[in-house]
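Inspection log for the structure reproduced underneath, given as structure tokens.
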Amino acid sequence: MKTLLLTLVVVTIVCLDLGYTRICFNHQSSQPQTTKTCSPGESSCYNKQWSDFRGTIIERGCGCPTVKPGIKLSCCESEVCNN
């Protein structure tokens, strides 16, 4: 009986994924699409866009950073939502 109870507790912990972390895209506009598992506590993804002599640059990653004026920032809170 104790073995069954212990097994149920272990299965419950594994299924609940108590250490859940967010997954976000983390590639720049000119790079192949890649993802990153964010650090614990980072619950959002961002998409940051700006223009320079190379054209429009898009940067993606975990978190929701503070940006300078003239930089477009979008933050979201679901899996790989920052494409």
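One is the number of the first residue shown, and numbering goes on along the chain from there.
In case you wondered, yes, glycine gets a Cβ from its N, Cα and C as well.
Unsubstituted: the structure retains its original residues.
Since the structure is predicted, the reported quantities are computational estimates derived from the model, not experimental observations.
According to Swiss-Prot, the protein has these features:
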- PHE25 to Ala: 1.2-fold decrease in potency of inhibition of Torpedo marmorata acetylcholine receptor (MUTAGEN)
- GLN31 to Ala: 210-fold decrease in potency of inhibition of Torpedo marmorata acetylcholine receptor (MUTAGEN)
- TRP50 to Phe: 67-fold decrease in potency of inhibition of Torpedo marmorata acetylcholine receptor (MUTAGEN)
- ASP52 to Asn: 1.5-fold decrease in potency of inhibition of Torpedo marmorata acetylcholine receptor (MUTAGEN)
- ARG54 to Glu: 187-fold decrease in potency of inhibition of Torpedo marmorata acetylcholine receptor (MUTAGEN)
- GLU59 to Lys: 7.8-fold decrease in potency of inhibition of Torpedo marmorata acetylcholine receptor (MUTAGEN)
- LYS68 to Ala: 32-fold decrease in potency of inhibition of Torpedo marmorata acetylcholine receptor (MUTAGEN)
- LEU73 to Ala: 1.4-fold decrease in potency of inhibition of Torpedo marmorata acetylcholine receptor (MUTAGEN)
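Recorded features from Swiss-Prot, shown on the structure.
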residue	record	DSSP class
PHE25	mutagenesis position	strand
GLN31	mutagenesis position	coil
TRP50	mutagenesis position	strand
GLU59	mutagenesis position	strand
LYS68	mutagenesis position	coil
LEU73	mutagenesis position	strand
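A gap of 10 Å separates the Cα atoms of GLU59 (mutagenesis position) and LEU73 (mutagenesis position).
For ARG54 (mutagenesis position), the nearest of the mutagenesis positions by C-alpha distance turns out to be GLN31; the candidates were PHE25, GLN31, LEU73.
Its Cβ placed at the centre, TRP50 (mutagenesis position) has 14 other Cβ atoms within 10 Å. Sequence-distant neighbours of LEU73 (mutagenesis position) (same chain, 6+ residues apart, CB-CB distance under 8 A): TYR46, ASN47, LYS48, GLN49, CYS64, PRO65, VAL67.
Recorded residues PHE25 (mutagenesis position) and LYS68 (mutagenesis position) have their alpha carbons 22 Å apart, per Cα-Cα distance.
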